[in-house]
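Presented below is the structure to which this report refers.
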Amino acid sequence: MNCVCRLVLVVLSLWPDTAVAPGPPPGPPRVSPDPRAELDSTVLLTRSLLADTRQLAAQLRDKFPADGDHNLDSLPTLAMSAGALGALQLPGVLTRLRADLLSYLRHVQWLRRAGGSSLKTLEPELGTLQARLDRLLRRLQLLMSRLALPQPPPDPPAPPLAPPSSAWGGIRAAHAILGGLHLTLDWAVRGLLLLKTRL
């Protein structure tokens, strides 16, 4: 029996084409995703996060009314005025938007940790906001990769944010963070829609 097996192997080795099963036929080359569709998806996520931020800011105002402007020196300044939208270029917009949103993500995480007991009632909404910010950041990273844009250098470690000096300080910080994030996302939607027309 052993000899028969060896004989079969020898015979098969004489005709290698019959011994090796052919592989699957080569398919059509993979089509890279349309960057306009990727940009559409990013705009939808940004609009959704803008609506969430607007709603959470309204809840905060209802629970803790606070007149006037609220600022945090550690927050990024608004990337661009609405009047300067015409001069935008895609690489700069995506890089700046990613950097600003990373800063806001860090501030939302800080607010959840150090905002004080008054803000605990908004914890579920702040958690959802943090998760959606993270999702949008991943989408921006994917979009930059699909467009073959140069990857930004790693961000240097940011200094830790000091805890609010009082419960009221935490509330004012929340107003500043949500207000700034709202303006940034509104600017981002306008800028991304304009840039889509140039792709």
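Placement of Cβ uses the backbone N, Cα and C atoms for every residue, glycine included.
Original residues only.
Copied over from Swiss-Prot, here are the features:
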type	residues	note
MUTAGEN	HIS182 to Val	Increases affinity for IL11RA and stimulation of cell proliferation
MUTAGEN	ASP186 to Ala	Strongly increases affinity for IL11RA and stimulation of cell proliferation
MUTAGEN	ASP186 to Val	Increases affinity for IL11RA and stimulation of cell proliferation
| Far apart in sequence but close in space: which same-chain residues, 6 or more away, have a Cβ under 8 Å from HIS182 (mutagenesis position)? | LEU50, THR53, ARG54, ALA57
| task | Please report the number of other Cβ atoms within 10 Å of the Cβ of ASP186 (mutagenesis position). | result | 17
